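Novice: My structure is below; once you've seen it, I'll send some questions.
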Amino acid sequence: MSLPLKTIVHLVKPFACTARFSARYPIHVIVVAVLLSAAAYLSVTQSYLNEWKLDSNQYSTYLSIKPDELFEKCTHYYRSPVSDTWKLLSSKEAADIYTPFHYYLSTISFQSKDNSTTLPSLDDVIYSVDHTRYLLSEEPKIPTELVSENGTKWRLRNNSNFILDLHNIYRNMVKQFSNKTSEFDQFDLFIILAAYLTLFYTLCCLFNDMRKIGSKFWLSFSALSNSACALYLSLYTTHSLLKKPASLLSLVIGLPFIVVIIGFKHKVRLAAFSLQKFHRISIDKKITVSNIIYEAMFQEGAYLIRDYLFYISSFIGCAIYARHLPGLVNFCILSTFMLVFDLLLSATFYSAILSMKLEINIIHRSTVIRQTLEEDGVVPTTADIIYKDETASEPHFLRSNVAIILGKASVIGLLLLINLYVFTDKLNATILNTVYFDSTIYSLPNFINYKDIGNLSNQVIISVLPKQYYTPLKKYHQIEDSVLLIIDSVSNAIRDQFISKLLFFAFAVSISINVYLLNAAKIHTGYMNFQPQSNKIDDLVVQQKSATIEFSETRSMPASSGLETPVTAKDIIISEEIQNNECVYALSSQDEPIRPLSNLVELMEKEQLKNMNNTEVSNLVVNGKLPLYSLEKKLEDTTRAVLVRRKALSTLAESPILVSEKLPFRNYDYDRVFGACCENVIGYMPIPVGVIGPLIIDGTSYHIPMATTEGCLVASAMRGCKAINAGGGATTVLTKDGMTRGPVVRFPTLIRSGACKIWLDSEEGQNSIKKAFNSTSRFARLQHIQTCLAGDLLFMRFRTTTGDAMGMNMISKGVEYSLKQMVEEYGWEDMEVVSVSGNYCTDKKPAAINWIEGRGKSVVAEATIPGDVVKSVLKSDVSALVELNISKNLVGSAMAGSVGGFNAHAANLVTALFLALGQDPAQNVESSNCITLMKEVDGDLRISVSMPSIEVGTIGGGTVLEPQGAMLDLLGVRGPHPTEPGANARQLARIIACAVLAGELSLCSALAAGHLVQSHMTHNRKTNKANELPQPSNKGPPCKTSALL
């Protein structure tokens, strides 16, 4: 870390803690920041734009304009009694002359292409020509709407070509801007234009960078909003508090330079770190979003603070140096405060937005998990249990789409209410000033001189109003009126004393609801924070419980004098918990009373089964009154169901071994098993799990778990990993990814079967079946259908991508629906479905089609082992290994007529990995298809394995079990990939192929060197005690495994 960073690193932690607090209470922080910024926004804009102070009541019969403003818009003419000429006066001069005869001359032109149109009748008309009327009155009257005798409505318009005369608005804006910029030379204008172009490029880069890290719009918009809030707060501070206002022109010129210099790189880096951290976090780590935001700010905050402090010191220095230039000093002060507020808002407002983005990502990932599990055949109750476990670390209110909409609506509604009044007043002022009036000098008409008008012989002033145009009311005028009326009505309603208070109250209620939901979410977050401690307490409970059991069984023995443990309050609590649960989860009890069977049946029919003791429930099962498979549903306690089933089977099978704990059953999450992995559960089978590695695969290091009971298998694969790493690691290529299901159907005749095959092979048939199949799943996508005929039997092989799930159940659902559509919609009514699976898949059976066409993931893994490593690590030589591989794996397997078995022991590694990682063990039949190739390259050994049918998934099936899921976490591939569906399953297939590569390399080396038997004798025959059966002891049963843990 550089020296400047070291000096400010102590400032990072307060900012990181602030960011974590904001992430915990995002709605609170966002609302407070928006309210403060909105207050500053209203104050600043009212100061900079004075014309917004007009009342919005001009939508009446006559325009209600302030007299002073209307007087300024008129062209004034004066004639004294002693003169016959009219003198042009300014507004100030006309106001200084007092005369009782002051008239307003209005010129009204009716725009109509039809000369026969009936025009409205008007009062005070002194002259008319064609469709133009001149009105002379003592008060200005400009009606917005007139009605002719035939009912035609005429609407006031500046001209008849543009709605609201947007052209004039644009023209006046350009004129004002031109007047301001005329003071600059061309070089300055070029610099300003370049600054705005660079500003546009910076904004484009912001959206592009955010899109790359996973946000299409909202994070970019949030970054801009953060800077805008900082601008408004700094403008309010300098303008209202410090009385150092920066001119509007300086803001227009200087802000692009500030934005370009500072940029948005730090906000992009904060977002990138947070999203990448979220993607790297495995599902079961349960890290909270607030901790991710804390780490992001802690890692990136030093650079953020360093750069902002540098900018702030630069502006302060500039203000001191140029103190003789007030405009520049004020702008430097504004820039300084803008940086300060932007820094604070980055740790509050922007961090809160980031936390909400992460929460939404968690919701999305968890929803994908639940939908995938349900599509893969896991019952909804089990899927919900897993879904809740995955989302337990997230705030509860964000799981509800209604709550998300409520939070967003609160903020968006606030912004709309703030801007509606401003927008309405601005619209009204703009219409009045740029549409109805302009600064043109209007000449006095000639008819004034000869027209017989009373009082014109006296001292008189005539103020000529701008010419007004009226057009017949059309449809688009009505639409415009409706829009303006709605805006005006809402604006007036907001300003109403009662409604404004009601809206404020409603907004307060909205915030209170969000606060309530957030407080409710703390319960779930606190539960997850407490869960690690509760796990420790559970372990203590198990230890204390085991110790209690052993003590009760050996209480006749003398007490140990040297191992006494003091009793604490926690021990008392744990003992009470044990006593409360002992009656439910006890394996056997001699003191349990058993009621008559008839009474038990009667209670069961009244759904009182849960209130019976275990022996009574077991008695119902033994006597055939309660099915063995229905215990979980009836008892609503999966662990108790396992216990009762063991008691019942110990009687039915006359095997008291199930009463003991030699087959363990305690401390296991059977909720994940029920409906997903196994039925009639009586416990679980512990299998030793070893680990090999690290193994470098495509540049990434992995520790790979293996569950096996075969000695020296893990040690052998470990040696292979060491040799592969010495050569730089393994590289992989995935050539195919598609699970298959092969239904068989029958037609009455061969002609119809052949016609259906031709249709399915055609583009029309493929597209029709794809459309039907893809409609059944969010994840499964049909790639291709392969067909073949055997008599009138038609076999179809559906190849489908299934995301990160292995996907057999998912595909079966799509196949069933596709076959149904063929019968009902595509004209194959005479088709008979023989079986959804016609062994053309082929699943869990050796088949050449899997070896040739592939099934699941097709992976090729390769590694180059240096010659000296072959000698030093593998204790062999390159030529011997190449010769062995040809003779054994290629020629030997061919002589045996093997299909896909051109390897040494790929099934060993595949099965061990499948058991450890929750895969279907039966699918090792086709997943173990492998051909191992070796050749010598420049004295080194190049070895590869090609496995065309690895069938794996990282969600569903056995992966829902916590131990297997934890091993997937060890590899970093648990659950669905957050951004690229199927990436985790494909990576798992690569890892399995590389593990097979390591096992093949080590075993072939042992065979070439003649070490195989020796290694097995060493690892599997270490002592004679390992092979001895345990003998009963008079001192009591052996110590339980749970007690040792």
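Each Cβ is built from the backbone N, Cα and C atoms, and glycine gets one as well.
Residues or ranges marked as active site, charge relay system in Swiss-Prot (evidence: similarity to another entry): GLU710, ASP920 (among others). What Swiss-Prot records for HIS1016 is active site, proton donor. Taken from Swiss-Prot, the feature domain 'SSD' applies to 188-356. Among the mutagenesis results in Swiss-Prot, ASP188 to Ala has the note: Leads to increased stability and reduced response to degradation signals. The residue drawn here is the original one. Looking at Swiss-Prot, you'll find the mutagenesis ILE191 to Ala noted as follows: Leads to normal response to the FPP-derived signal but no response to the oxysterol signal. ILE192 to Ala appears in Swiss-Prot as a published mutagenesis result, with the remark: Leads to increased stability and reduced response to degradation signals. Quoted from Swiss-Prot, the note on the mutagenesis of SER215 to Ala or Thr is: Leads to increased stability and reduced response to degradation signals. One mutagenesis experiment catalogued in Swiss-Prot, LEU231 to Ala, is accompanied by this note: Leads to normal response to the FPP-derived signal but no response to the oxysterol signal. Quoted from Swiss-Prot, the note attached to the mutagenesis of PRO256 to Ala states: Leads to normal response to the FPP-derived signal but no response to the oxysterol signal.
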Novice: Between ASP188 (mutagenesis position) and LEU231 (mutagenesis position), what is the CA-CA distance rounded to a whole number of Å?
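Specialist: Taking the Cα atoms only, ASP188 (mutagenesis position) lies 24 Å from LEU231 (mutagenesis position).
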Novice: How big is the Cα-to-Cα gap, in Å, between ILE192 (mutagenesis position) and GLU710 (active site, charge relay system)?
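Specialist: About 76 Å separates the two Cα atoms.
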Novice: What is the Cβ neighbour count of PRO256 (mutagenesis position) at a 10 Å cut-off, with all protein chains included?
Specialist: 20
Novice: Cα distance, ASP920 (active site, charge relay system) to LEU231 (mutagenesis position), nearest Å?
Specialist: 59
Novice: Pop the Cα-Cα gap between PRO256 (mutagenesis position) and SER215 (mutagenesis position) into the table, whole Å please.
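Specialist: Their Cα atoms are separated by 25 Å.
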Novice: If you average the pLDDT over the domain 'SSD' (188-356), what number do you get?
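Specialist: Summing pLDDT over the domain 'SSD' (188-356) and dividing by its length gives 85.
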Novice: Of all the recorded positions given, namely PRO256, GLU710, ASP920, which is spatially nearest to ILE191 (mutagenesis position) at the Cα level?
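Specialist: Comparing Cα positions, the candidate nearest ILE191 (mutagenesis position) turns out to be PRO256.
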Novice: Neighbour count, 10 Å Cβ-Cβ cut-off, for GLU710 (active site, charge relay system): what number do you get?
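Specialist: Its Cβ has 16 other Cβ atoms within 10 Å.
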Novice: So of ILE191, ILE192, LEU231, which of the mutagenesis positions has the fewest other Cβ atoms within 10 Å around its own Cβ?
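Specialist: Comparing Cβ neighbour counts within 10 Å for the mutagenesis positions ILE191, ILE192, LEU231 gives ILE191.
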Novice: Cβ distance under 8 Å to ASP920 (active site, charge relay system), same chain, sequence separation 6 or more: which residues?
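Specialist: Result: MET806, LYS844, PHE914, GLU951, GLY957, GLY958.
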Novice: Which three-state DSSP class does ILE192 (mutagenesis position) fall into?
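Specialist: In the DSSP reduction, ILE192 (mutagenesis position) maps to helix.
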Novice: Quiz question: given the mutagenesis positions ASP188, SER215, which has the greatest number of C-beta atoms lying within 10 angstroms of its own C-beta?
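Specialist: Its Cβ has the most other Cβ atoms within 10 Å: SER215.
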